[in-house]
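S.K.: Per Swiss-Prot, the features are:
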- H89 to G: Strong decrease in delta-6 desaturase activity (MUTAGEN)
- H89 to R: Loss or strong decrease of delta-6 desaturase activity (MUTAGEN)
- H93 to R: Retains 11% of delta-6 desaturase activity (MUTAGEN)
- R123 to N: Retains 91% of delta-6 desaturase activity (MUTAGEN)
- H124 to R: Loss of delta-6 desaturase activity (MUTAGEN)
- H128 to R: Loss of delta-6 desaturase activity (MUTAGEN)
- H129 to G: Loss of delta-6 desaturase activity (MUTAGEN)
- H305 to R: Retains 17% of delta-6 desaturase activity. According to PubMed:16328883, loss of delta-6 desaturase activity when expressed in S.cerevisiae (MUTAGEN)
- H313 to R: Loss of delta-6 desaturase activity. Can introduce a double bond at the carbon 15 position (MUTAGEN)
Amino acid sequence: MTSTTSKVTFGKSIGFRKELNRRVNAYLEAENISPRDNPPMYLKTAIILAWVVSAWTFVVFGPDVLWMKLLGCIVLGFGVSAVGFNISHDGNHGGYSKYQWVNYLSGLTHDAIGVSSYLWKFRHNVLHHTYTNILGHDVEIHGDELVRMSPSMEYRWYHRYQHWFIWFVYPFIPYYWSIADVQTMLFKRQYHDHEIPSPTWVDIATLLAFKAFGVAVFLIIPIAVGYSPLEAVIGASIVYMTHGLVACVVFMLAHVIEPAEFLDPDNLHIDDEWAIAQVKTTVDFAPNNPIINWYVGGLNYQTVHHLFPHICHIHYPKIAPILAEVCEEFGVNYAVHQTFFGALAANYSWLKKMSINPETKAIEQLTV
């Protein structure tokens, strides 16, 4: 997939990316490590899929005890996010396997959890990874103007409260994804000024088939085995609201956070070479937390991921020190929050900063 031609260009290489690639390749060769097709990733995939299937089975067919059902739905919601973070993400980036059919099947798990892999690969792989934190190009920081993530975004009165209400918006995002996917693929066919490559009938059929799959798994089957329609809707809502909260928080901690930079969308040329711009617009978090490392599929090493999306995420903890060395040598700040809650606080701080009307702030500065 390719994007429409963009006027945004990046600076000439100063050797940063070349040197980083050289050292990472040297590490992989010295340790005889394959960047993809790794047995630990296969095992992880099996564990996550077993988690999701067993949680769903427990919720639908398990003991008829309310608190167990509710807990099971939450556990299933965390499992759905784990599928997206690990299996779907690596597959759709081509980082799961050297075999494209394996990546394709892994990527289809995105469709299975409610997100079109076809649209995701364009929106995320092309637009987000190329134009990270550039408003008007990076769809993932746009937020449909409900939340002001970038200083370049027009301020609206309700942004004043965004650092409070955003936590109540996250759980509903999966519903938005499901509806927006259909609207975008069938009718809209573009993100901002970027035209989406025309989907084939197979792409459209895949989209609709998996939307139907979601309805069957979370509504039709539960109702068929004896749950009321209301009970089925409540259960599905708990699952997907849990998934939405978890997925959105993890994304925000990578880019919508201090000290990540937001590049000026009116500047058609970025002075930095692309790889350096990626480092400046991205932040890692909780690198020494083994639970987070395993669960979020390396997305806490988001900077490493943006530079090496084609490498399986299980290698990111070893690549991160190499990146840190190269950044230090080239005078590039490699931002890392050491804890999850430290990153969460930095994200909240940024959202609060963006909640201030820039015109009011400018007037206050003039009167000082």
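A Cβ is built for glycine as well, from the same backbone N, Cα and C atoms used for every other residue.
Quick caveat, the model's predicted, so the values are computed rather than measured.
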S.K.: Quick one: which of these mutagenesis positions, H89, R123, H313, have their CA within 10 A of H129 (mutagenesis position)?
M.R.: R123
S.K.: Counting across all protein chains present, how many other Cβ atoms fall within 10 Å of the Cβ of H89 (mutagenesis position)?
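M.R.: Summing over all protein chains shown, H89 (mutagenesis position) has 25 other Cβ atoms within 10 Å.
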S.K.: Can you tell which of H124, H128, H129, H305, H313 has the most other C-beta atoms within 10 Å, given these are the mutagenesis positions?
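M.R.: Output for this query is H313.
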S.K.: Would you kindly give the Cα-Cα distance separating H93 (mutagenesis position) and H124 (mutagenesis position), rounded to the nearest Å?
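M.R.: Counting only the Cα atoms, the answer is 9 Å.
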S.K.: Around H93 (mutagenesis position), how many other CB atoms lie within 10 A of its CB?
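M.R.: Other Cβ atoms within 10 Å of H93 (mutagenesis position): 22.
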S.K.: What is the total of other Cβ atoms whose distance to the Cβ of R123 (mutagenesis position) is within 10 Å?
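M.R.: Neighbour count, Cβ to Cβ under the 10 Å cut-off: 20.
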S.K.: Rounded to a whole number, how many Å is the Cα of H305 (mutagenesis position) away from the Cα of H89 (mutagenesis position)?
M.R.: 11
